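*Asks:* I have a structure here, written as structure tokens, and I will follow up with some questions on it.
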Amino acid sequence: METKRRYKMYKVKKHWVTIAVASGLITLGTTTLGSSVSAETEQQTSDKVVTQKSEDDKAASESSQTDAPKTKQAQTEQTQAQSQANVADTSTSITKETPSQNITTQANSDDKTVTNTKSEEAQTSEERTKQAEEAQATASSQALTQAKAELTKQRQTAAQENKNPVDLAAIPNVKQIDGKYYYIGSDGQPKKNFALTVNNKVLYFDKNTGALTDTSQYQFKQGLTKLNNDYTPHNQIVNFENTSLETIDNYVTADSWYRPKDILKNGKTWTASSESDLRPLLMSWWPDKQTQIAYLNYMNQQGLGTGENYTADSSQESLNLAAQTVQVKIETKISQTQQTQWLRDIINSFVKTQPNWNSQTESDTSAGEKDHLQGGALLYSNSDKTAYANSDYRLLNRTPTSQTGKPKYFEDNSSGGYDFLLANDIDNSNPVVQAEQLNWLHYLMNYGSIVANDPEANFDGVRVDAVDNVNADLLQIASDYLKAHYGVDKSEKNAINHLSILEAWSDNDPQYNKDTKGAQLPIDNKLRLSLLYALTRPLEKDASNKNEIRSGLEPVITNSLNNRSAEGKNSERMANYIFIRAHDSEVQTVIAKIIKAQINPKTDGLTFTLDELKQAFKIYNEDMRQAKKKYTQSNIPTAYALMLSNKDSITRLYYGDMYSDDGQYMATKSPYYDAIDTLLKARIKYAAGGQDMKITYVEGDKSHMDWDYTGVLTSVRYGTGANEATDQGSEATKTQGMAVITSNNPSLKLNQNDKVIVNMGTAHKNQEYRPLLLTTKDGLTSYTSDAAAKSLYRKTNDKGELVFDASDIQGYLNPQVSGYLAVWVPVGASDNQDVRVAASNKANATGQVYESSSALDSQLIYEGFSNFQDFVTKDSDYTNKKIAQNVQLFKSWGVTSFEMAPQYVSSEDGSFLDSIIQNGYAFEDRYDLAMSKNNKYGSQQDMINAVKALHKSGIQVIADWVPDQIYNLPGKEVVTATRVNDYGEYRKDSEIKNTLYAANTKSNGKDYQAKYGGAFLSELAAKYPSIFNRTQISNGKKIDPSEKITAWKAKYFNGTNILGRGVGYVLKDNASDKYFELKGNQTYLPKQMTNKEASTGFVNDGNGMTFYSTSGYQAKNSFVQDAKGNWYYFDNNGHMVYGLQHLNGEVQYFLSNGVQLRESFLENADGSKNYFGHLGNRYSNGYYSFDNDSKWRYFDASGVMAVGLKTINGNTQYFDQDGYQVKGAWITGSDGKKRYFDDGSGNMAVNRFANDKNGDWYYLNSDGIALVGVQTINGKTYYFGQDGKQIKGKIITDNGKLKYFLANSGELARNIFATDSQNNWYYFGSDGVAVTGSQTIAGKKLYFASDGKQVKGSFVTYNGKVHYYHADSGELQVNRFEADKDGNWYYLDSNGEALTGSQRINGQRVFFTREGKQVKGDVAYDERGLLRYYDKNSGNMVYNKVVTLANGRRIGIDRWGIARYY
């Protein structure tokens, strides 16, 4: 058995005395659990006080386990959490004697002279060694003298301070494994980087292994190493001229090269440098030890190193010597190759490997829950360090919702958008920038005139890109320009001739556009979403994401800018445009999902290789051709049938719905092409007049339906001259109008009595109609002429109604339709019938540029491109060539406005989808429309030809105006930046905060921006002064044409996306927290670079621990990281701090060895927990994300982590034992009640339904508790079991009454049939209770037993009469014979009652007993008392015959059928 002993260490001044005592306790102070100590008795220890030799002292000073002394500074900064006793009790297992002195004394110089520690490779000089030994001996002598005198006092002090020792065995979660102690978490694994407070002592469990670690020992070697050597005078910078050091705005960067005073020619001879002799700064200097180690190991890989692997434990002097070896090899190779490009490549590659110089220190979220499309954004801020980039503006998120900075519209309760979308984010609140945006818009609209001297090549209208990501002032500026330049507010014709649209997703945008009398049309995004969810989403049973499931059809009528219900259709209308898919909507999101799910799970799906894209489209295109789709959208033709037939909206047709999104332009038709082509051409001929939409809820045959939704939507257009169904119209009305009939239920089955009545209007009574589209099991069939559908003609009745039943309408599932679609049109229209209406020459009285009208309805926009068209393989495949060749096709579809792809030459930086596929949205020079080279769509001339061809066919052309961002500018500027999310909010724990950062913000002054930037402002100011005189809303300023932007600079931007340069690419000395810059007499560089004396390392100056950087500067008011990755803070006196600290407005914690807790929990004595984040700041007053933003915790004002049920900001939430907020989950509380916490907010669900992972539904009341029993909610009745689960599709007994709750909604079933598990049928009446007895339902007479079961194939006696109900239908049988199971026959009369007595049926005289049984082969007395006999087979009365009865008696029957016994 191992012997347990306790080791006490007594502190005498600055020296420690170790004593062994048998013990089972530990108080953590300043010794390690594995300390090298002797297991002698206390008495022996006290008698053996010796002084270590100076050589041992030196070794101790260089040990990584150097004792951390208690300094005056540390004591004043202590808190309860880190107070230390001077006596340390250690519990450990001793298995062998360890050679050691019983008392170890360490000398520290009282003056501020420090000793430079030398590596074994370079021994200190004899003189320095002697001095050090003398100093150590003196200190040791003093300690020895004091030790005996103070030992007794120290023991007494230790006993007092050790009243609360730590018993590791008593801590429930602390377990000893292989001689080490670990804290075992709830998951059964050791917790790592975890601190625990026990009896006022802090136990720390290692961040790598989780083992309990002694925090009394420093993690670094003490001592200074001189940085100056024989190379230093030669490697110093030759002078401070700009040509001698590569900088950005005078700041030095990680890949900077400089001109040294001398070069080591051929690796042998120091030779004065020339102006061309530049060398990488990283050849002779490194910002810290860890970077130098990485450099040396990297150079080993390049064949330029020593071959030795260097680690954090390598001495500084050994690293310096190795760097000299590398320099020799570099210079040798330069002499051999006579060039340095190879070295630049190596250095550039090395820089990218270092965390401080790459995205590892940029809080990149690309792989998790992204807070920006490119993984992160940087906001520029004003600073004296970068005054040239300062701005008075950068007013963020001034969207239409919040143009003044405060929300004005609340249809959409969000902020309505955010500023940081992509790349260099333009500051559109800056008046100079606003003027430049106007200049560019004018250039774009007049491109043909300006560049080609050809007005026919000008654009007519504009699509404003990303409205919710730019300053809303731009919308007003653009509207002002369109009004001034084209007079779009002067007449409807002008407006339509220059049709412009907004990519505006927020529901607040249309109202803003109306209030500001905008010259562009908004999206009806409400209707778009309604169509998406009602038609294209999967059924709930097929959906992997239960938030993305198919809804009913009702929102298609009412959830729109223009309500089309009977009650809402005459309300105020708003002009708009509508689409179901677009180049960047419902396409790239699907492709991203496929890539992430099936090809490359490490990508976000928005950055990919072209090969990955090709693989994704193979899956995408195959899925589109499946009936049951996994990724792509269902019912695309149905969406077009509704959009194209709608009144009060312009449809935008999307290229990708007609052709495959990938492949060469127009090469491959989509599976929807024929149906949409038919609808487009039919719209020209038929879509006119008033409109009515409604939903008919058929009863349906639910026993054969997977989904019990029975709504069938009908949309009718009456034709010109008929605005209502009752209008007579004119002769022209007869051949106009159309009906769309649709269901979104692929399992829909009408019952035999269901009817769908479509009122085509009085103008169309007794008129023949034909199908335009019909759904079959294989897809949609198009009928493009009357003759093609002649056999299917159907006539309206005298009310003008078309009537459809189960033989016409049912659900289908095929690649084109998931549900049902039919379109009907009147017979007799001429081939050239065109119901479209010309625009008026009058202005709208309201002052609105666009108002809903027949002329506006007559327009059709074609978004004629896809993001994902392949790059051409031959010139003839260019998009713009194909457009010019196919204008007649577009015209036949009714296209009036062709929206072209953005024609800008694309950036090829590959940083985001747009620049990978080069779709034109990622540009570096926005004035370059295929001018410097071909864009993806063709040459400049191809574009001009396409525009002119469209114009020649009467089709206007819409250009894409993208005022939000500019990609990949060639010039860099150093800016002051902070890592933010897309709203410009600081990302907690990001290292980049008011940090100097090199961004790509400058254009080169030689591009088209230089030629055309600001070039037209003077002309525009003279022509349209009103634009320049308007005060803009967001900034209160007029646009400023005085400054022409011929070159972009940081001052014109809000910021950029993270660029992968890291927090430290712009170099600074972390110790002094000052950036290196070349600035004349204010130049600040590493000391050794100017041949000044410099040393580096940690050293105690007698008052505390200090640090000197690898640039030779002392750390003050700064954080420092050692080579092992530990962080420390040095105060304004340059001393290391300990314990709980308040620094820069944040609370932080430092262990007793100075190591800062980072990404670490500290569990307090009361069990509460604090967390110190990535920067060591204690989390408080908010929610914080963990695990790549996938989980959340909450910390209160004191930094305590929430656990259990908590009320935060008025919301009840639940946090598990690890502090993670529970979302989308059920929790059973200590009261046994179930509660659900929302999957989005995490708030406890109240007054709403929620479902569990098994698909069971519950209803949570106002207390968040699941209801049980029968409940009436929002006027509907439901039933919940005692476990809270909603009963669906089941029959239950409630207070003795049978009730049925629908399988889909769970509502109490009324007026409906339902079956139980035994296939017994029930009918539930208007009160929801199962009926009993005789019932007439839907005109059918049925019978239900007392238990509610429908009687089928049985006889029932009630009201004294026998009745029989059909075995299949259950209907009461009338006027027919039926037999019972014993073979007895009955005849049911016209009332369904069994006849009795003598009866004449079908010419036969028969007889039935009082029970209704027919008499056969026997006698009976009739109502006159006469005996009669009835044939045993037919039952007919017998005449003139002698018969022997079954009982053996004989009877004779006369000619009148009267029988007598013999």
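We count from 1, first residue shown onward.
From the backbone N, Cα and C atoms, a Cβ is placed for every residue, glycine too.
Sequence unchanged from the original; the noted substitutions are absent.
For the natural variant Tyr10 to His, the note given in Swiss-Prot is In strain: GS-5, MT4239, MT4245, MT4251, MT4467 and MT8148. Among the natural variants that Swiss-Prot reports, Lys58 to Glu is described with the note: In strain: MT4467. While the structure shown retains the original residue, Swiss-Prot records the natural variant Ala68 to Ser with this note: In strain: MT4239 and MT4245. Swiss-Prot lists Gln301 to His among its natural variants, and the accompanying note reads: In strain: MT4245. Per Swiss-Prot, natural variant Glu317 to Lys is noted as: In strain: MT4239. According to Swiss-Prot, the naturally occurring change Val328 to Phe is described as follows: In strain: MT4239. One natural variant named in Swiss-Prot is Gly1425 to Arg, and its note says In strain: GS-5.
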*Asks:* Including all protein chains displayed, how many Cβ atoms other than that of Gly1425 (variant position) lie within 10 Å of its Cβ?
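*Replies:* Taking every protein chain into account, the count is 6.
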*Asks:* Cα distance, Val328 (variant position) to Glu317 (variant position), nearest Å?
*Replies:* 17
*Asks:* In Å, rounded, how far does the Cα of Gly1425 (variant position) sit from the Cα of Gln301 (variant position)?
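*Replies:* Distance (Cα to Cα, whole Å): 125 Å.
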*Asks:* Starting from each candidate's C-beta and looking 10 angstroms out, tell me which of the variant positions Gln301, Glu317, Val328 has the most other C-beta atoms.
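*Replies:* Going through Gln301, Glu317, Val328 one by one, the largest Cβ count within 10 Å is at Glu317.
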*Asks:* Can you tell me whether DSSP puts Gly1425 (variant position) in helix, strand or coil?
*Replies:* coil
*Asks:* Provide, as an integer number of angstrom, the distance between the C-alpha atoms of Gln301 (variant position) and Val328 (variant position).
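*Replies:* Cα to Cα, Gln301 (variant position) and Val328 (variant position) are separated by 16 Å.
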